[in-house]
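These notes are about the structure you will find just below.
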Amino acid sequence: MDREAFVQTLTACRLCPRLVAWREEVVGRKRAFRGEPYWARPVPGFGDPEARILLFGLAPGAHGSNRTGRPFTGDASGAFLYPLLHEAGLSSKPESLPGDDLRLYGVYLTAAVRCAPPKNKPTPEELRACARWTEVELGLLPEVRVYVALGRIALEALLAHFGLRKSAHPFRHGAHYPLPGGRHLLASYHVSRQNTQTGRLTREMFLEVLMEAKRLAGL
């Protein structure tokens, strides 16, 4: 399956009734975006097709990616992430706006679940259902050498993808686990508002993760 076929098939997915209902139900709920069009479909990844770094998040935000159709775009997570990608030399611009000409260099963004879940909490069944899309999407990125999991659930989804045991690869910010073929798995706190506004994840902490990913990827 090529990239175009993947996007067409993914965005037509309705496997998870709860997620389908929620991604459509939230349209127009937030006053700031009332009247704006919403993507309200599964969100495909975004970035460099020859990426050597993959940033792997949890799921679209109801009024962020679910509205804009681009990962980490339209909410506080993106407002934190993109300036740091730009500072690290991985993005052409310090912000992501729907329909802009933003380019990512050597990095690709996607998530464990591709539809917005209620309370940002996908169920185990929803994670398993979306694992089929992870399999396809990561297969379209053969140059990736460094996988950066944003949060525990994202880490566990990647461990499942690689057939690795959770008990041998616990989540902690800054964790580094070797993968077969000279690849690497890094873990970071998620770039969510909950983490960045409380100081659990600072700009300096995340920039350090990005620079380590660049070093390991040979960028």
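Glycine too: its Cβ is placed from the backbone N, Cα and C atoms.
Every position carries its original residue.
Taken from Swiss-Prot, the feature [4Fe-4S] cluster binding site applies to Cys13, Cys16, Cys115, Cys130, supported by experimental evidence. Listed in sequence order, the residues of the same chain lying 6 or more apart from Cys16 ([4Fe-4S] cluster binding site) and placing their CB within less than 8 Å of its CB are Cys115, Glu125, Glu126, Ala129, Cys130.
Applying an 8 A CB threshold to same-chain residues 6+ apart, the list for Leu58 (mutagenesis position) reads Ala111, Ala112, Val113, Asn120, Pro122, Leu150, Gly151, Ile153, Ala154, His190. One entry in Swiss-Prot concerns the mutagenesis experiment Leu58 to Asp. Its note says: 4-fold decrease in activity.
Asp75 (mutagenesis position) counts 19 other C-beta atoms within 10 Å of its own C-beta, drawing on all protein chains shown. In three-state terms derived from DSSP, Asp75 (mutagenesis position) belongs to neither a helical nor a strand segment and is classed as coil. Here Swiss-Prot describes Asp75 to Ala as a published mutagenesis experiment; the accompanying note says: Loss of xanthine DNA glycosylase (XDG) activity. Decrease in uracil DNA glycosylase (UDG) and hypoxanthine DNA glycosylase (HDG) activities. Shows low activity for the removal of uracil from U/G or thymine from T/G.
According to Swiss-Prot, the mutagenesis experiment Asp75 to Asn or Gln carries the following note: Loss of XDG activity, but retains much of its UDG and HDG activities.
Listed in Swiss-Prot as a mutagenesis experiment, Asp75 to Glu is described as follows: Retains much of its activity.
As a published mutagenesis entry, Asn120 to Gln appears in Swiss-Prot alongside the note: Loss of XDG activity. Strong decrease in UDG and HDG activities. Asn120 (mutagenesis position) carries a helical DSSP state (H, G or I).
All protein chains shown were included, and the count of other CB atoms within 10 Å of the CB of Asn120 (mutagenesis position) stands at 16. Per Swiss-Prot, mutagenesis Asn120 to Asp is noted as: Minimal effect on UDG and XDG activities. Strong reduction on HDG activity on A/I and T/I base pairs.
Experimental mutagenesis is annotated in Swiss-Prot for Asn120 to Ala, with the remark: Loss of XDG activity. Decrease in UDG and HDG activities.
According to Swiss-Prot, the experimentally introduced change Asn120 to Glu is described as follows: Strong decrease in UDG, HDG and XDG activities.
His190 to Asn or Ser appears in Swiss-Prot as a published mutagenesis result, with the remark: Strong decrease in UDG, HDG and XDG activities. Summarising the environment of His190 (mutagenesis position), the number of other Cβ atoms within 10 Å of its Cβ, over all protein chains shown, is 22.
According to Swiss-Prot, the mutagenesis experiment His190 to Ala carries the following note: Loss of UDG, HDG and XDG activities. Secondary structure at His190 (mutagenesis position), taken from DSSP and collapsed to helix, strand or coil, is coil.
In the three-state DSSP scheme, Asn195 (mutagenesis position) is classed as helix. Around Asn195 (mutagenesis position), taking its Cβ as the centre, 21 other Cβ atoms fall within 10 Å, counting all chains. Under the heading of mutagenesis, Swiss-Prot lists Asn195 to Ala, Asp, Glu or Gln and annotates it as follows: Retains much of its activity.
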Excluding Cys13, Cys16, Cys115, Cys130, please set out which residues of the same chain place their CB within 8 Å of the center of the CB atoms of the [4Fe-4S] cluster site, keeping sequence order.
Arg14, Leu15, Leu19, Val20, Pro42, Val113, Arg114, Glu126, Ala129, Trp133
Within 10 Å of the Cβ of Cys13 ([4Fe-4S] cluster binding site), how many other Cβ atoms are there?
17
Drop a 10 Å sphere on every Cβ of the binding-site residues Cys115, Cys130 and tell me which sphere holds the fewest other Cβ atoms.
Cys130
